[in-house]
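One structure, pasted below without further comment.
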Amino acid sequence: MVLLKEYRVILPVSVDEYQVGQLYSVAEASKNETGGGEGVEVLVNEPYEKDGEKGQYTHKIYHLQSKVPTFVRMLAPEGALNIHEKAWNAYPYCRTVITNEYMKEDFLIKIETWHKPDLGTQENVHKLEPEAWKHVEAVYIDIADRSQVLSKDYKAEEDPAKFKSIKTGRGPLGPNWKQELVNQKDCPYMCAYKLVTVKFKWWGLQNKVENFIHKQERRLFTNFHRQLFCWLDKWVDLTMDDIRRMEEETKRQLDEMRQKDPVKGMTADD
């Protein structure tokens, strides 16, 4: 059985702004998760064109260890805790496939994202068969809702309910910020529709691990998009050329940090 959920993340930015903001925030967040031999290693980052689709292809390895639950760490041999992430970013559509060489076809996380200029009101944007869509749970993530954030993940400087952008005037986001967006002519909005497929075939552990992965994906999406909004003034003036230069520098920094820095960032919730 494969577990599917669609996470809907509404943001007070435009679809065009988000393209830059997402890439900037991915680079910054990678640094926060890398050190002590763990974290992110960028193997490939290059343009691609296939079957009429154009975009940016990336291949990364995530060295996990402390970022997986203890019960998996105890069972998995050394080297099995590295996962490969391949992403085809044909914005506003993006497809990410995460695999593991040890588990082969028994492990898969697939994240398909459509970025739309709406408030998360569209049904089945990924055009699944009606029978399949019927079994997909839609999960709404509110970046300003403190109750959706684990206490150990909370940082006041990354709280959209407290942040006000100097460059754009957006924020802080109150309890009814999404409803208020509709009446604010000068504030753009968008929704990232993230369809997440999780497959983990390991007798006796399947349900436990699939649910754990979805819990971690939700946590990741929540924390990441809170950061993205609170970093708005750092990226809102950047161009895609700026981003590509920054990605090159980040790749070099990550290689260095993995070797020299201590373990840091999000760890598994045992």
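Cβ coordinates are placed from backbone N, Cα and C, and glycine is handled just like the others.
In case it's useful when we look at the structure, here is the feature table from Swiss-Prot:
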{"type": "MUTAGEN", "residues": "T58 to A", "note": "Reduced phosphatidylinositol and phosphatidylcholine transfer activity"}
{"type": "MUTAGEN", "residues": "T58 to S", "note": "Reduced phosphatidylinositol transfer activity but no effect on phosphatidylcholine transfer activity"}
{"type": "MUTAGEN", "residues": "T58 to E", "note": "Complete loss of phosphatidylinositol transfer activity but no effect on phosphatidylcholine transfer activity"}
{"type": "MUTAGEN", "residues": "E85 to Q", "note": "Reduced phosphatidylinositol and phosphatidylcholine transfer activity"}
{"type": "MUTAGEN", "residues": "E85 to A", "note": "Reduced phosphatidylinositol transfer activity but no effect on phosphatidylcholine transfer activity"}
{"type": "MUTAGEN", "residues": "C94 to A or T", "note": "No effect on phosphatidylinositol transfer activity. Resistant to inhibition by N-ethylmaleimide"}
{"type": "MUTAGEN", "residues": "Y102 to A", "note": "Reduced phosphatidylinositol and phosphatidylcholine transfer activity"}
Would you identify the secondary structure of E85 (mutagenesis position) according to DSSP, in three states?
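Its secondary structure by DSSP: strand.
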Within 10 Å of E85 (mutagenesis position) (Cα to Cα), which of the mutagenesis positions T58, C94, Y102 do you find?
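Within 10 Å of E85 (mutagenesis position): T58.
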Can you tell me the CA-to-CA distance separating C94 (mutagenesis position) and Y102 (mutagenesis position), as a whole number of Å?
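If we compare the Cα positions of C94 (mutagenesis position) and Y102 (mutagenesis position), the gap is 26 Å.
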I'm trying to understand the geometry here, so how far is the Cα atom of T58 (mutagenesis position) from the Cα atom of Y102 (mutagenesis position), in Å to the nearest whole number?
21
